[in-house]
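Here is what Swiss-Prot says about this protein:
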- Cys561, His609, Cys676, His680: Zn(2+) 2 binding site (BINDING)
- Glu969, Asn1042, Glu1045: Mg(2+) 1 binding site (BINDING)
- 1107-1233: domain 'RNase III 2' (DOMAIN)
- 1260-1334: domain 'DRBM' (DOMAIN)
- Cys536 to Ala: Impairs protein folding and stability; when associated with A-538 (MUTAGEN)
- Tyr927 to Ala: Abolishes RNase activity; when associated with A-923 (MUTAGEN)
- Val1077 to Glu: Loss of one DGCR8 interaction site; no effect on the second DGCR8 interaction site (MUTAGEN)
- Leu1194 to Arg: Abolishes interaction with DGCR8 (MUTAGEN)
Amino acid sequence: MMQGNTCHRMSFHPGRGCPRGRGGHGARPSAPSFRPQNLRLLHPQQPPVQYQYEPPSAPSTTFSNSPAPNFLPPRPDFVPFPPPMPPSAQGPLPPCPIRPPFPNHQMRHPFPVPPCFPPMPPPMPCPNNPPVPGAPPGQGTFPFMMPPPSMPHPPPPPVMPQQVNYQYPPGYSHHNFPPPSFNSFQNNPSSFLPSANNSSSPHFRHLPPYPLPKAPSERRSPERLKHYDDHRHRDHSHGRGERHRSLDRRERGRSPDRRRQDSRYRSDYDRGRTPSRHRSYERSRERERERHRHRDNRRSPSLERSYKKEYKRSGRSYGLSVVPEPAGCTPELPGEIIKNTDSWAPPLEIVNHRSPSREKKRARWEEEKDRWSDNQSSGKDKNYTSIKEKEPEETMPDKNEEEEEELLKPVWIRCTHSENYYSSDPMDQVGDSTVVGTSRLRDLYDKFEEELGSRQEKAKAARPPWEPPKTKLDEDLESSSESECESDEDSTCSSSSDSEVFDVIAEIKRKKAHPDRLHDELWYNDPGQMNDGPLCKCSAKARRTGIRHSIYPGEEAIKPCRPMTNNAGRLFHYRITVSPPTNFLTDRPTVIEYDDHEYIFEGFSMFAHAPLTNIPLCKVIRFNIDYTIHFIEEMMPENFCVKGLELFSLFLFRDILELYDWNLKGPLFEDSPPCCPRFHFMPRFVRFLPDGGKEVLSMHQILLYLLRCSKALVPEEEIANMLQWEELEWQKYAEECKGMIVTNPGTKPSSVRIDQLDREQFNPDVITFPIIVHFGIRPAQLSYAGDPQYQKLWKSYVKLRHLLANSPKVKQTDKQKLAQREEALQKIRQKNTMRREVTVELSSQGFWKTGIRSDVCQHAMMLPVLTHHIRYHQCLMHLDKLIGYTFQDRCLLQLAMTHPSHHLNFGMNPDHARNSLSNCGIRQPKYGDRKVHHMHMRKKGINTLINIMSRLGQDDPTPSRINHNERLEFLGDAVVEFLTSVHLYYLFPSLEEGGLATYRTAIVQNQHLAMLAKKLELDRFMLYAHGPDLCRESDLRHAMANCFEALIGAVYLEGSLEEAKQLFGRLLFNDPDLREVWLNYPLHPLQLQEPNTDRQLIETSPVLQKLTEFEEAIGVIFTHVRLLARAFTLRTVGFNHLTLGHNQRMEFLGDSIMQLVATEYLFIHFPDHHEGHLTLLRSSLVNNRTQAKVAEELGMQEYAITNDKTKRPVALRTKTLADLLESFIAALYIDKDLEYVHTFMNVCFFPRLKEFILNQDWNDPKSQLQQCCLTLRTEGKEPDIPLYKTLQTVGPSHARTYTVAVYFKGERIGCGKGPSIQQAEMGAAMDALEKYNFPQMAHQKRFIERKYRQELKEMRWEREHQEREPDETEDIKK
């Protein structure tokens, strides 16, 4: 029996996700607690005080002298809690040590809070272990274990009398337990410290009857309180009925050696429980109902009451361990679910185990429903009002984040009894395991594999084979596998480039003709196939590489685990949770009853062969909702073996869900020697313990449950009897089956969810099986969404609607045409053959129960996404080695590798996932806003352009929600150009601007960057769509060049400019000498002449003396002032020894510097702008007009150095002023550094962005006029565009004036003049926009006016104030 009880303690192993004790018999240190390395400590925790507890020799009185009014006096055979303890010195050592003694034990970091364990159970009465004197005769075993002792035995602490129903063991602090279903175990650190008020014992303390009010930071938000209240009301009547089961049901999941009269498992009355019909029970229920709203401050410390209500606290409708929804999301409360349903009914039990008192409980449910509605209407407003008044700060996002972090903290867990299926004897262990399977477990595995594991294969083998007819695509694939795809420009790596090769209709008909198909409207999965054809149409060469083919660089085969052990030393355990909980909380979760407790499915445990360190959270969009998949390192449940996990995985993922294309080994290792899957999964059926821990159901109990449930849905021999059942009895059975997954081995698909079960007999002469009704979803390829006619009509409808919205006058005929198209679309949607929702009716003959419900399948479909995410980030660590830089922000590296065509759908064959979700997932998932897919991704259309470009910049750096690498490519392009320009400028001091530009073009062109990307093997790490987008080599090389620029931008963004320079230099030159020359360039020639400073020359140079005035004006003192002089030297000036040349080379460098600084600013402060939008903003910021305006405001024209001897003021052209500013930027960078340039542009350039955005200066007049004209196009005709004609040319050749007119639809709408044709066209377009009433232009003005009314007022006031200042100055002078 002691061996059986060893499953209730966790042992720790260093460096792994499971605990494992080391050491010999006798006194050993306290069990080390586990804390994952990648979790931060939320609150400072004090280490627990180690103590040795010697239980008293005689049992103490469990009840106080004055019994509690809510309970009956204790019965003579009542089992006290805690059970009496024998003295440690009297009893012999147990035959099996508490933890197996392993050498070289290493202590691990503790949990944030060490778990509290009840005391050691007394030894079993057996011939070798006599009963303890003084113990009551009915005393049995208790399933808890105490941590091993660590010090010599001190005198036992005296037991202090308390006025409570039960006495707590010293291992528990006497505190009120939090609701275990929503909060992780988190004690106050002071609860583990010696109490100052307790002089009798230094190891425990007594708290006041009610705890002090919580701090504001620890209170729950009103939404969470409502969540608790609604959930508690909903399942209020379930906690009591679970105890009143028939005897055979209570004994069902238990080993025979534990079913004895003297064990702890006895009837309800033997436990001292109040009878169900006693009036004190009703009184206690009323008190609990009034008190439960304030249960954080008042909760009975009775442990028995906690056990009685633990199932209600956890919630029957919670089938997954979930975290709260993030800030900004509306949580889906159980109370809201109750209010929205027509008929309220509690969750039903599964597998046809019905309580004999269901009729009485139904009356109580109805009564509870009425009381709930009364309480809700009377007390909700007042209660929530008071809460919100007291705690307004709880609505802040940081509070929600704190609650989420607390929920994600690991909790201590334990396993249920091993029941002789596992042995934890250290002499039986193999390798680094802590548990090894016994012969009894081996027999269970053989039975499971025989009855369930091979059932599908046997059924398929019994059916006649079917060879589908070959199509043109099959023949083409066979030919392409023989002749490999060449890498020239015209070659293709996909056979889908020719549309005539593949006939979708023929492929769909072929799948419909399968003889084993279960129903015409149920779609099934075939390996490597989608619903409309093969998944991969790539050539044999292309299939050997790429993440899209599930080939992750750096992966190696894993040595197989030992099947009959838990391999605790080499596996890392993680608990998987999903947030928000929408669509993962079901009203009929999968529940397993064992040992008079109900274990609810909460998700999956994942066992990895390597620690998942430095891997970000997995985010995925499903049901139009952004989900986050968390994997939290936790203590490992010990009672499992790897073979049991694999048997369950094959049963669920292969036989039930039919995920044939989900490969956890990798295609490269399929033909290699046997290797282990990279992850093992274990379903978590848990019950919450009163002290914040969890009890996880052992794996063998799950397999036994599946074997028990494996029986016919409607047995043939009982069908006549079932048809004679009363209507109520049949409804009970049908309700139990609703949401259950049933399987018909050998069919396609094999498994389906039951939504209704009908027994109507249409032919009185023939008895037919009941009908299974399943509500499914037709694949998009076969519904109206995939119909070519519907798509064409939809496009024409949207186009016409847009034209009418922008038309100045809408004709009645156009309105009728739009209504006709809308009606035609509606008719197509309502066709039975085109509707997405279908109703499937199947005969229940041949269907078998599986024991699982849709919640298990719902969570199982998240696992392929998570495994793909983890494997991809593990292979990115291999990329870190290739580039020589380790990213701290792993999401940034993933973003750099993500092509715009990539979409993370399901982590595997998308049609397989959709089919399995439709067949076995929840019936009616709740969908979010469909805009979530393109909310931050859409960039087409004039309205989208105006909407995005009207957004002002963020004050603080904000992360972008655009999840591809185009923005990083925009930044990386500027970084590459800057690095190239700087190095060329310094390495070739005598080369003019034209030569420098030629060299730079050769380095930064895409063809060369693709070669550098090939050195890093970026094509093996890139994420892009598995389709024809990048099949051609030219397209792939272009994408690789963009990916390389994005990678450089990511290195610059996270690392520094120096890191980007080193990476670029390593890739440019393989030769170390050339690389050294490139990286260590010389100083500027003016700096080489005067290494320290040249300001001593100011005294003898009038030119330099004048430049000191400019230095004082801008507040920057140059170390080498001759650099500033060269920046202001125009190219008309000949060579001189002061400047050693003119400013044309500096202009080349300054342009690249300004591009980089402006690009970085826009990238950081405009997170919602795509690459094209950022380019428009940068063009409005870094252009000749803006640069000339800044140069003029700074007075640079006064300091320009020319060859004019008269020293008369000369009006410089716009281009010349812009060149002066760019040269000054280069001089500032050479003399100082890039930080000075950032500051200069922060002051002189970036504040102008607001004005540019409000005035829409980012859009030049010609582009704006063309956009307005295109909105007025007529359907079915070529769009009219504005035409420009030169009317007149006046003046000499060096000073001509051009007159240009613009025409639209044959009508002149504007005219303009300018010194060049381009400027004259701009003037004509501006004149047309002002005179012609374009609806689009009016819409843009109204949009900006409504959005920024206050900003526009302030801007106009500032402009008027600036215009009045010169006039006031002139008046003062007069």
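Our numbering is plain: 1 for the first residue shown, then up by one each step along the chain.
Quick reminder: no glycine exception, Cβ is built from N, Cα and C everywhere.
Original residues throughout; no substitutions modelled.
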Between His680 (Zn(2+) 2 binding site) and Val1077 (mutagenesis position): CA-CA distance (Å): 52
Residues within 8 Å of the Glu969, Asn1042, Glu1045 Cβ centre (excluding the Mg(2+) 1 site residues themselves): Asn965, Glu966, Leu968, Phe970, Gly972, Asp973, Ala1041, Cys1043, Phe1044, Ala1046, Gly1049
Minimum Cα separation from Leu1194 (mutagenesis position), reported as the residue among recorded positions Cys536, His609, Cys676, Tyr927, Glu969 that achieves it: Glu969
Confidence summary (mean pLDDT) of the domain 'DRBM' (1260-1334): 85
Residues within 8 Å of the Cys561, His609, Cys676, His680 Cβ centre (excluding the Zn(2+) 2 site residues themselves): Ile558, Pro560, Asn567, Arg570, Leu571, Phe607, Val642, Pro677, Arg678, Phe679
Euclidean distance between Cα atoms of Asn1042 (Mg(2+) 1 binding site) and Tyr927 (mutagenesis position), Å: 35
By Cα-Cα distance, the member of recorded positions Cys536, Glu969, Asn1042, Glu1045 nearest Cys676 (Zn(2+) 2 binding site): Cys536
Spatial neighbours of Cys561 (Zn(2+) 2 binding site) among the recorded positions Cys536, Glu969, Asn1042, Glu1045 [C-alpha, 10 Å]: none
Rounded to the nearest Å - Cα separation of Glu1045 (Mg(2+) 1 binding site) and Cys536 (mutagenesis position): 29
Cα proximity to His609 (Zn(2+) 2 binding site), best match among recorded positions Cys536, Glu969, Asn1042: Cys536
Integer Å distance between the CA atoms belonging to His680 (Zn(2+) 2 binding site) and Glu969 (Mg(2+) 1 binding site): 38
Neighbour-count leader, CB within 10 A, recorded positions: Cys561, Val1077: Cys561
Among Glu969, Glu1045 [binding-site residues], residue with fewest other Cβ within 10 Å: Glu969
Number of helical, extended and coil residues in the domain 'RNase III 2' (1107-1233), per DSSP: 81 helix, 2 strand, 44 coil
Between His680 (Zn(2+) 2 binding site) and Asn1042 (Mg(2+) 1 binding site): CA-CA distance (Å): 37
Neighbour-count leader, CB within 10 A, binding-site residues: His609, His680: His680
